[in-house]
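Annotation source Swiss-Prot lists active site, acyl-ester intermediate at SER84. If you look up Swiss-Prot, you'll see TYR170 marked as active site, proton acceptor. Annotation source Swiss-Prot lists substrate binding site at LYS335, THR336, GLY337. According to Swiss-Prot, the natural variant ARG3 to Ile carries the following note: In strain: MHN1. Record note (Swiss-Prot), natural variant ILE14 to Leu: In strain: MHN1. The unchanged residue is displayed. Listed in Swiss-Prot as a natural variant, THR21 to Ala is described as follows: In strain: MHN1. Recorded in Swiss-Prot as a natural variant, ILE36 to Val carries the remark: In strain: MHN1 and Q980R. Among the sequence features in Swiss-Prot, the natural variant ALA108 to Pro is noted as follows: In strain: MHN1 and Q980R. The natural variant LEU152 to Val is recorded by Swiss-Prot, whose note states: In strain: Q980R. Quoted from Swiss-Prot, the note attached to the natural variant ALA319 to Val states: In strain: Q980R.
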Amino acid sequence: MMRKSLCCALLLGISCSALATPVSEKQLAEVVANTITPLMKAQSVPGMAVAVIYQGKPHYYTFGKADIAANKPVTPQTLFELGSISKTFTGVLGGDAIARGEISLDDAVTRYWPQLTGKQWQGIRMLDLATYTAGGLPLQVPDEVTDNASLLRFYQNWQPQWKPGTTRLYANASIGLFGALAVKPSGMPYEQAMTTRVLKPLKLDHTWINVPKAEEAHYAWGYRDGKAVRVSPGMLDAQAYGVKTNVQDMANWVMANMAPENVADASLKQGIALAQSRYWRIGSMYQGLGWEMLNWPVEANTVVEGSDSKVALAPLPVAEVNPPAPPVKASWVHKTGSTGGFGSYVAFIPEKQIGIVMLANTSYPNPARVEAAYHILEALQ
């Protein structure tokens, strides 16, 4: 009988992960090296730190240089700029504020910033800011916006191209403002709210918005056109692209997001679930708060094509998921992130409890990152 049911399982094709031989540490290291080494060569990446979460624990791999001039190697402690992966932290912090009853995604934006008196802001909700559907806020906050007065002027003068909740246009100016307003009821500045409500409870002790003096020795240089660069400060940078961290903290971040049931803090646990909830469908992709999800299984080319800037940064029509769907374990959950000198990628599949973090000190095309990550995770199944 036992043999018969085993045969049935094989015939039904449900045996893949249940009956797959576990990948050994040595095999995993080989898969990572055989994927990352040619990628770095092809994309001229000076240094990379990779974490693979497999069988309940992170495995770390480091390659190349954190600082070319000083000949400093990348280590698991090296700090990288996350770029837009910072948005996943903003999404979870916003989710935590919702869980505490401080804000609601259905609230009007003007409730948290009454000075926004422009007619165009009527009918724009916190949800629209958080998910890039306010009507066409720009990718970047303009450089001339340097203080709160010019920030207010910028948002007052902005005119939407589309009705709220109809079109997704990826924008730092959208989720950045969501993050800034979401913490207002807490009475804390953004950095303090992030530290006390998200970073500390998850023991992410080497994750920073502003890298302290004592940690500067670990901060990698980014490289752009052969020059060493780091991100410049800007309005709403903390919320949209300002987090710096190491591969160990990022692995812990992925594990917390992949298994929120293991998070002790009740509002944070709920905040993580809200960030991976599905608010809009855009083609085969679902928009969360910071996180983006596709139904698993998904073909590599679907994920790769969706990550291309031509698609990711294009205005696309949205279909509302109403009510929002709670997190789906059979999902490819991911986010890309770049600054002038850094390029990162994070992806995980909650159902399989596998995930990957790829941090690099140069910005290179998203499709190459996604392809490499997919290849490595595919080898674990």
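Backbone N, Cα and C atoms are what each Cβ position is placed from, and that goes for glycine too.
Those substitutions? Not in this structure, it's all original residues.
Owing to the predicted nature of the structure, the values given are computational and were not obtained by experimental measurement.
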Between the Cα atoms of GLY337 (substrate binding site) and SER84 (active site, acyl-ester intermediate), find the distance and write it as a whole number of Å. 4
Whole-Å Cα distance, THR21 (variant position) to ALA319 (variant position), is 40
May I ask which of the recorded positions SER84, TYR170, LYS335 is closest to LEU152 (variant position) if we compare their C-alpha atoms? TYR170
Taking only the CA atoms, the spacing between SER84 (active site, acyl-ester intermediate) and ILE36 (variant position), expressed in whole angstrom, is 21
Using Cβ atoms only, which residues of the same chain lie under 8 Å from THR336 (substrate binding site) while being at least 6 residues apart in sequence? GLY83, SER84, ILE85, SER307, ALA312, GLY343, SER344, TYR345, ASN366, ARG369, VAL370
Excluding LYS335, THR336, GLY337 themselves, which residues in that chain have a Cβ inside 8 Å of the centre of the Cβ atoms defining the substrate site? LEU82, GLY83, SER84, ILE85, LYS87, THR88, HIS334, SER338, SER344, TYR345, VAL346, ASN366
Between TYR170 (active site, proton acceptor) and ALA108 (variant position), what C-alpha distance do you get in Å? 20
Quick one: of ILE36, ALA108, LEU152, ALA319, which of the variant positions has the smallest count of other CB atoms within 10 A? ALA319
The answer, for which of the recorded positions THR21, SER84 has its Cβ ringed by the most other Cβ atoms inside 10 Å, is SER84
At the level of the C-alpha atoms, what whole-angstrom distance separates ILE36 (variant position) and LYS335 (substrate binding site)? 18
Where THR336 (substrate binding site) falls in three-state DSSP terms: strand
Let me spell it out: for each of the recorded positions (TYR170, GLY337), count the other Cβ atoms within 10 Å of that residue's Cβ, using every protein chain shown. Which one has the most? GLY337
